[in-house]
Amino acid sequence: MPLVTRNIEPRHLCRQTLPSVRSELECVTNITLANVIRQLGSLSKYAEDIFGELFTQANTFASRVSSLAERVDRLQVKVTQLDPKEEEVSLQGINTRKAFRSSTIQDQKLFDRNSLPVPVLETYNTCDTPPPLNNLTPYRDDGKEALKFYTDPSYFFDLWKEKMLQDTKDIMKEKRKHRKEKKDNPNRGNVNPRKIKTRKEEWEKMKMGQEFVESKEKLGTSGYPPTLVYQNGSIGCVENVDASSYPPPPQSDSASSPSPSFSEDNLPPPPAEFSYPVDNQRGSGLAGPKRSSVVSPSHPPPAPPLGSPPGPKPGFAPPPAPPPPPPPMIGIPPPPPPVGFGSPGTPPPPSPPSFPPHPDFAAPPPPPPPPAADYPTLPPPPLSQPTGGAPPPPPPPPPPGPPPPPFTGADGQPAIPPPLSDTTKPKSSLPAVSDARSDLLSAIRQGFQLRRVEEQREQEKRDVVGNDVATILSRRIAVEYSDSEDDSSEFDEDDWSD
């Protein structure tokens with residue numbers, strides 16, 4: 001439907017009923033002439049409106065041109081009369097002055113009531129007025145205008161504004177989500193790109209001739225041929241090389257001790273059966289001593305002669321020596337003497353059986369296990385150990401004497417200070433806890449007030465957002481094309497309501 005801005009009336013000059021007169025021709029002529037004069041009058045009125053608007057716009061344009069001319073004249077005078085030798089501008093003066101910034105005002109609200117043309121306004125005034133429903137607005141509890149339920153000119157704008165603001169919030173939430181994921185997984189973006197599959201290798205193989213191309217059946221699952229030719233001329237199988245040169249990793253003593261025969265059977269056969277490559281035999285030979293050395297601590301007689309030469313055994317025997325002290329510490333009653341002798345000397349086993357006969361050691365054994373689990377609760381047992389440890393030192397006074405004091409002292413020192421610290425901590429912590437609780441209670445009491453203040457600030461922030469198309473669109477464009485985290489501060493509080 002076209003919007004008629006100016007309508008010249010009357011539109012029809014001669015379409016009228018004639019009165020009962022004798023001279024009808026003269027009557028029609030007079031009526032037509034009168035209607036023409038009316039049309040000229042309405043035309044002159046619209047011409048006045050048109051030329052009046054043109055005059056207003058021309059006057060505004062002239063004032064802008066005159067102000068610009070004045071600025072150019074002043075600038076020209078400053079440029080021509082400025083002498084750089086006499087007047088020196090300091091760097092501070094240059095920095096204090098603000099740079100030129102264009103303040104372009106965007107045209108908006110073109111179809112507002114104030115910008116409504118006069119003829120359109122006259123046409124609008126000829127329409128029927130809406131019912132006076134605004135009189136019921138004071139009686140509404142929701143605060144909405146009653147007339148908007150009947151007619152709401154701003155309905156479409158409000159709908160569009162709500163959609164734009166929601167889209168902006170969604171964009172900001174998505175950006176914050178990506179930032180959070182990027183912080184949690186910094187290496188997520190460093191994904192290796194998928195390799196492009198080409199037939200270049202295939203054509204390179206076919207370049208020498210079809211008869212030299214190896215079929216896929218001849219290649220294993222790993223892409224290498226099953227048979228390998230070594231430099232010394234021997235041929236070995238890939239499976240054989242893997243089985244002999246890479247023996248399974250040695251297990252713990254507990255796992256290897258129950259089945260020594262199984263480990264011994266596995267080690268010797270590989271060199272005998274798969275004896276094609278010389279390197280494999282060497283690898284298996286080296287692997288044998290290592291395996292036998294691990295098994296040797298549990299079964300010394302059988303393991304060394306079968307799996308390993310006598311040479312490596314003494315070299316690898318010292319390392320396993322430290323492990324035995326922990327078992328006597330757990331299973332044998334006298335824990336302090338074994339630990340003291342185990343650290344300086346290599347042969348700890350003979351020392352434990354010499355001390356058990358003493359009756360003093362038979363009584364303390366039950367207490368030591370509980371202290372190992374809970375030192376601070378039972379301080380007396382550690383103190384009793386030095387008294388019991390006094391008799392044994394006479395046979396070898398220097399060695400056992402030093403170890404017990406540090407061991408017992410280390411046990412005794414932590415046992416005594418904890419109670420002191422425990423007694424001091426409650427004294428210092430009690431007032432702090434009471435203060436924290438009082439602060440928490442005061443914060444809870446002020447919860448409703450704080451929540452109200454937050455709601456007021458949120459409402460103020462929403463009101464700050466411009467209620468026009470240009471501001472909303474500029475805000476959305478800035479959010480979409482910006483990567484800074486400051487842009488999300490405006491809608492951070494909205495996450496609480498999600």
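Cβ coordinates come from backbone N, Cα and C, glycine included.
Original residues only: the substitutions mentioned are not part of this model.
On the 0 to 100 pLDDT scale, the domain 'WH2' (436-453) averages 69 in this prediction. Feature annotation from Swiss-Prot assigns domain 'WH2' to 436-453; the stated evidence is sequence analysis.
Summarising the environment of L40 (mutagenesis position), the number of other Cβ atoms within 10 Å of its Cβ, over all protein chains shown, is 12. Swiss-Prot gives this note for the published mutagenesis L40 to D: Decreased interaction with WAVE complex; when associated with D-51.
Looking at Swiss-Prot, you'll find the mutagenesis I50 to D noted as follows: Decreased interaction with WAVE complex; when associated with D-54. I50 (mutagenesis position) falls within a helical segment according to DSSP.
For F51 to D, Swiss-Prot lists a mutagenesis experiment annotated as follows: Decreased interaction with WAVE complex; when associated with D-40. Sequence-distant neighbours of F51 (mutagenesis position) (same chain, 6+ apart, CB under 8 A from its CB) do not exist here.
A mutagenesis experiment is reported in Swiss-Prot for this position, L54 to D, and the note states: Decreased interaction with WAVE complex; when associated with D-50.
Taking Cβ-Cβ distances under 8 Å and a sequence gap of 6 or more within the same chain, the neighbours of Y124 (mutagenesis position) are L116. Quoting Swiss-Prot on the mutagenesis of Y124 to D: Constitutive induction of the formation of actin filaments. Strongly enhances formation of lamellipodia.
Looking at Swiss-Prot, you'll find the mutagenesis Y150 to D noted as follows: Constitutive induction of the formation of actin filaments. Strongly enhances formation of lamellipodia. Around Y150 (mutagenesis position), taking its Cβ as the centre, 11 other Cβ atoms fall within 10 Å, counting all chains.
A 10 Å cutoff on Cβ-Cβ distances gives I50 (mutagenesis position) a total of 11 other Cβ atoms nearby, all chains included. Considering only the mutagenesis positions L40, I50, L54, the residue whose Cα is spatially closest to the Cα of Y150 (mutagenesis position) is I50. Rounded to a whole value, the Cα-Cα separation of L40 (mutagenesis position) and I50 (mutagenesis position) is 15 Å. The Cβ of L54 (mutagenesis position) has 10 other Cβ atoms within 10 Å, all protein chains considered. Y124 (mutagenesis position) falls within a helix when secondary structure is assigned with DSSP. The DSSP secondary structure for Y150 (mutagenesis position) is coil.
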